[in-house]
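Trainee: Here it is, the structure in full.
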Amino acid sequence: KETAAAKFQRQHMDSSTSSASSSNYCNQMMKSRNMTSDRCKPVNTFVHESLADVQAVCSQENVACKNGQTNCYQSYSTMSITDCRETGSSKYPNCAYKTTQANKHIIVACEGNPYVPVHYDASV
């Protein structure tokens, strides 16, 4: 079974590119990372930074998560991210996404030992 940390990496990490390569980025990535296999995941964010830099956020600014839990952390610096949002015309199994590139602070929930990101909460 996929661990929470591994799932975070599959769903949110793309260190191989510094930003979204094209407007088709989300359509390709959401499919290749298995987020359209049983339904279209409505919203997802990819982070274009090194895994080490994203894992380091777990020791940065402690903030409250959207759900009220206290194990969320906000990055000190902005990071290159790509937001993928399902379009109005998207219909499973032909999931369609709008690709939006941004530089924002990320907020992740961290758990475990080692203490690593397991959930992408928000970007600000």
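Each residue, glycine too, has its Cβ placed from N, Cα and C.
Swiss-Prot lists LYS7, ARG10, LYS41, PRO42, VAL43, ASN44, THR45, LYS66, ARG85 with the feature substrate binding site, giving similarity to another entry as the kind of evidence. Marked as active site, proton acceptor by Swiss-Prot: HIS12. Listed in Swiss-Prot is the natural variant ASN34 to Ser, annotated as follows: In strain: swamp breed. Natural sequence variation is annotated in Swiss-Prot for GLU61 to Lys, with the remark: In strain: swamp breed. What Swiss-Prot records for HIS119 is active site, proton donor. Annotation of the natural variant TYR120 to Phe in Swiss-Prot: In strain: swamp breed; the original residue is retained in the structure shown.
Have a look at these and tell me how they're positioned relative to everything else.
Mentor: Just so you know, the Cβ of LYS41 (substrate binding site) picks up 17 other Cβ atoms within 10 Å once every protein chain is counted.
Using a 10 Å radius centred on the Cβ of HIS12 (active site, proton acceptor) and all shown protein chains, the other Cβ atoms total 19.
For ASN34 (variant position), the same-chain residues 6+ apart in sequence whose C-beta sits under 8 angstroms from its C-beta are ARG10.
Classification of GLU61 (variant position) by DSSP places it within a strand.
Taken residue by residue with DSSP, HIS119 (active site, proton donor) is part of a strand.
Other C-beta atoms found within 10 angstroms of the C-beta of TYR120 (variant position) number 21, with every protein chain shown included.
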Trainee: Return only the integer: C-alpha distance in Å from LYS41 (substrate binding site) to HIS12 (active site, proton acceptor).
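Mentor: About 13 Å separates the two Cα atoms.
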Trainee: Nearest to TYR120 (variant position) by Cα, among LYS7, HIS12, VAL43, ARG85 (recorded positions)?
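Mentor: Of all the candidates listed, HIS12 is nearest in space.
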Trainee: What is the separation, in Å, between the Cα atoms of LYS7 (substrate binding site) and HIS119 (active site, proton donor)?
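Mentor: About 9 Å separates the two Cα atoms.
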